[in-house]
Amino acid sequence: MKKIAIAAITATSILALSACSSGDKEVIAKTDAGDVTKGELYTNMKKTAGASVLTQLVQEKVLDKKYKVSDKEIDNKLKEYKTQLGDQYTALEKQYGKDYLKEQVKYELLTQKAAKDNIKVTDADIKEYWEGLKGKIRASHILVADKKTAEEVEKKLKKGEKFEDLAKEYSTDSSASKGGDLGWFAKEGQMDETFSKAAFKLKTGEVSDPVKTQYGYHIIKKTEERGKYDDMKKELKSEVLEQKLNDNAAVQEAVQKVMKKADIEVKDKDLKDTFNTSSTSNSTSSSSSNSK
């Protein structure tokens, strides 16, 4: 959810930099103390945001040459963000335009593909993750506001409609875009107590009756419990990779592996060291963002 909002902040810097040039003396603000020119704005914008903007523009060109992102992938990601962000997404689209958000999502997807190509998942990583699943289950849910809607969903499930499809159609939870999947969780401390008790009573594959909590009415499906390591290894490898893809520092490190193979030469003397320091600065800023 944060990524598209961060992209919008980057948008402000890129649009401002592209709107003026260092040699432009056109006055854009007048005061009793003196005027401010486009050139002064450009110089100051370059000092504060030039390196990060240049990094994104160059990375996108390099990654776009090596990896391909389809229009369908972009549209699906935008739909996911729209579901997650709601009114915030509408505000971003109104402020920056759909085309710009598409471009930012394309950059994000290119980055993910580079990360998948360069991030390694070891057997030790998988074993550690498997050990951490002890006592946990995996479940999905459909959250609705009232009992009547819950009963309507329940009827459709009994008629054979897919749980995942109904979650996407009816659920008001952010997990809707993932078919209601909540991932793995323990019996205590992670979920609403009433919800957790109902989920842990289910057999794998079983669907609950509507369960009322402070959030509304849930229909819960237990999808998995921890099995033997060898039986789960392939599936868990994908889950561990997904976790690593959500680690911005790991993603930036993976992207830098691609960038190091590109023949990058920065002509601007003020920005010539951008790609000597961008790896460190990006990782640091990403880690800071995650900790907030």
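Using N, Cα and C of the backbone, Cβ positions are placed for all residues, glycine too.
Mutagenesis annotation in Swiss-Prot: CYS20 to Tyr, described as Abolishes lipid modification of the protein; the structure shown retains the original residue.
Here Swiss-Prot flags 134-224 as domain 'PpiC'.
What Swiss-Prot notes for the published mutagenesis of HIS141 to Ala is this: Loss of PPIase function. No effect on secretion of proteins and on growth. Counting every protein chain shown, 26 other Cβ atoms lie within 10 Å of the Cβ of HIS141 (mutagenesis position).
Quoted from Swiss-Prot for the published mutagenesis PHE163 to Tyr: No effect on secretion of proteins and on growth. Within the same chain, the residues at least 6 positions away from PHE163 (mutagenesis position) whose Cβ sits under 8 Å from its Cβ are SER140, ILE142, LEU157, GLY179, GLY180, VAL207, LYS221, listed in sequence order.
Around SER171 (mutagenesis position), a 10 Å sphere centred on its CB holds 24 further CB atoms from the protein chains shown. SER171 to Ala appears in Swiss-Prot as a mutagenesis experiment; the accompanying note says: No effect on secretion of proteins and on growth.
In sequence order, HIS141, LEU143, GLY180, TYR215 constitute the residues six or more apart from ASP173 (mutagenesis position) in its chain with CB-CB distances below 8 Å. Under mutagenesis, Swiss-Prot gives ASP173 to Ala with this note: Decrease in PPIase activity. No effect on secretion of proteins and on growth.
DSSP classifies SER175 (mutagenesis position) as helix under the three-state reduction. For the mutagenesis experiment SER175 to Pro, the note given by Swiss-Prot reads: No effect on secretion of proteins and on growth.
As a published mutagenesis entry, GLY216 to Ala appears in Swiss-Prot alongside the note: Decreased secretion of proteins; no effect on growth. Listed in sequence order, LEU143, VAL144, ALA145, ASP146, THR172 are the same-chain residues at least 6 apart in sequence whose CB falls under 8 Å from the CB of GLY216 (mutagenesis position).
Other C-beta atoms found within 10 angstroms of the C-beta of HIS218 (mutagenesis position) number 26, with every protein chain shown included. For HIS218 to Ala, Swiss-Prot lists a mutagenesis experiment annotated as follows: Decreased secretion of proteins; no effect on growth.
The Cβ of SER175 (mutagenesis position) lies under 8 Å from the Cβ of SER140, HIS141, ALA167, ASP181, LEU182, each of which sits 6+ residues away along the same chain.
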